[in-house]
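Okay, so here's the structure we're looking at.
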Amino acid sequence: MGLLRIMLPPKLQLLAVLVFGVAVLFLENQIQKLEESRGKLERAIARHEVREIEQRHTADGPRQEVALDEEDDVVIIYNRVPKTASTSFTNIAYDLCAKNRYHVLHINTTKNNPVMSLQDQVRFVKNVTSWKEMKPGFYHGHVSYLDFAKFGVKKKPIYINVIRDPIERLVSYYYFLRFGDDYRPGLRRRKQGDKKTFDECVAAGGSDCAPEKLWLQIPFFCGHSSECWNVGSRWALEQAKYNLINEYFLVGVTEELEDFIMLLEAALPRFFRGATELYRTGKKSHLRKTTEKKLPTKETIAKLQQSEIWKMENEFYEFALEQFQFVRAHAVREKDGELYILAQNFFYEKIYPKSN
């Protein structure tokens, strides 16, 4: 542009700048259209795959009821919270599915909307419970908790999840929107080009780093009620705690992901046999790291911690962490700095009537 200023008169310089600006906007628009087309293509391929599976099972006449062993009649739902190491964990499930003989399915919602419409809730519940060809199944996606019992389902799925320190999660998400990660480095992100650091955003009172953006893990566990998404709702916090204890099989934390995987392998070997060793030996390939991430200053953290929203999200995180550590303490023993799963610690006796 310096050369243009020397060679061109002012009017032509202005025209050149305008043309350049229009060209940039045009290119950004074309890139956005390509991304939308790619998303539509992915959804079309997924629908085609589903139809192919259904056609294979109806080609020879009416669909036969598939009798499943009790061990195979299991569905796990991992309603993953964004930026909690969810991709790292899900990749392990994909790597193990062929070996351990189960199916992995991604729940791809339009624009990553975590709240399903009522009609989609009905469809989803019906799919998950009646799609026997996909059992045992591991479903994952950015979807808030859905209570299957309200739809009259006899056998509910097993819910699992992972959560993260709320400020660390927000910082990671902030930079992810701008710079992406090492998983798909070439993909253009929504905020790409915005070089403002998280500290600068907080200091300026920006919307992308506002305390309201912390409100995510609570509504994901609270569910599909309107009050769950009312930022700062004490009812939503208590409902999220209730669901975590009563509706989730296990909830881990990002900071102790290996222990979470170890407990799942011990309790649900049908799905997770070999997961701990895979995580340990393949750590570099499974971990997904946000690029260009800068840790926030103490001043930035202190400012966010003044928010009532942070206090509530942190209360939920501490509640989940305490519960996870309680479960772990009763499932493992430590020796020489290593954790080992406890053997079966109960047995049956005094069995009557006596067999002859």
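Each Cβ is built from the backbone N, Cα and C atoms, and glycine gets one as well.
Here the original residues stay in place, and none of the substitutions has been built in.
Database features, via Swiss-Prot:
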- Arg80 to Ala: Less than 10% activity toward polysaccharide substrates (MUTAGEN)
- Lys83, Thr84, Ala85, Ser86, Thr87, Ser88, Arg164, Ser172, Tyr279, Ser285, Thr290, Lys293: adenosine 3',5'-bisphosphate binding site (BINDING)
- Tyr94 to Ala: Preferentially transfers sulfates to IdoA units (MUTAGEN)
- His106 to Ala: Preferentially transfers sulfates to IdoA units (MUTAGEN)
- His140: active site (ACT_SITE)
- His142: active site (ACT_SITE)
- Arg189 to Ala: Only transfers sulfates to GlcA moieties within the polysaccharide (MUTAGEN)
- Arg288 to Ala: Less than 10% activity toward polysaccharide substrates (MUTAGEN)
| task | Could you say whether, by DSSP, Thr87 (adenosine 3',5'-bisphosphate binding site) belongs to a helix, a strand or a coil region? | result | helix
| field | Spatial neighbours of His142 (active site) among the recorded positions Arg80, Tyr94, His106, Tyr279 [C-alpha, 10 Å] | value | Arg80, His106
| task | Give the distance between the Cα atoms of Arg80 (mutagenesis position) and His140 (active site), rounded to the nearest whole Å. | result | 7
| note | One of the recorded positions Tyr94, His106, His140 has its Cα closest to the Cα of Lys83 (adenosine 3',5'-bisphosphate binding site), namely His140
| Rounded Cα-Cα span from His140 (active site) to His106 (mutagenesis position), Å | 5
